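A.B. asks: Feature table excerpt (Swiss-Prot):
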- H73, H102: heme b binding site (BINDING)
- 16-151: domain 'Globin' (DOMAIN)
- I72 to T: In A and A' (VARIANT)
Amino acid sequence: MKFLILALCFAAASALSADQISTVQASFDKVKGDPVGILYAVFKADPSIMAKFTQFAGKDLESIKGTAPFEIHANRIVGFFSKIIGELPNIEADVNTFVASHKPRGVTHDQLNNFRAGFVSYMKAHTDFAGAEAAWGATLDTFFGMIFSKM
């Protein structure tokens, strides 16, 4: 059964076309230099995500946005996401790393869906997302589908 799930995950990641991958990478290149803005959008979309981080729990998002700890954490998250985008379609190891660190923390599917929504909202506001929406949809469906199958 585990082999079947692994095979399906690999097939899903491999199903991304070269054009989809190129489109996603090009649009992400336009925003990856704003990790604080991306993390802010995600936390704003779902404060329960921010509450999962002990250094931010119970704090006002507006007051921590410009702080060094927030910037450091934003760089980590967006850096990891940059790694995933750069390695498309070969993301199985990154998915395993993500699941290994997030499953024990009790991260829910709803929170991951809300992370996705916050990220997409940021992309729509900062890029020509309409031209990349189908490629992003396929990529995010693949990424989160792989995660959900393991969590």
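Cβ atoms are placed via backbone N, Cα and C, with glycine included.
Heads up, this one's the original sequence, none of the swaps are in it.
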A.B. asks: To what whole number does the mean pLDDT across the domain 'Globin' (16-151) round?
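C.D. replies: Mean pLDDT, the domain 'Globin' (16-151): 95.
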A.B. asks: According to DSSP, how is the domain 'Globin' (16-151) divided among helix, strand and coil residues?
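C.D. replies: Helix (H, G, I), strand (E, B), coil: 100 helix, 0 strand, 36 coil.
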A.B. asks: Is it possible to get the count of other C-beta atoms within 10 angstroms of the C-beta of H73 (heme b binding site)?
C.D. replies: 18
A.B. asks: What is the separation, in Å, between the Cα atoms of H102 (heme b binding site) and I72 (variant position)?
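C.D. replies: H102 (heme b binding site) to I72 (variant position), Cα-Cα distance: 18 Å.
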A.B. asks: What are the sequence-distant neighbours of I72 (variant position), meaning same chain, six or more residues apart, C-beta distance under 8 angstroms?
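C.D. replies: In sequence order there is nothing to list, since no residue at least 6 apart has its Cβ under 8 Å from I72 (variant position).
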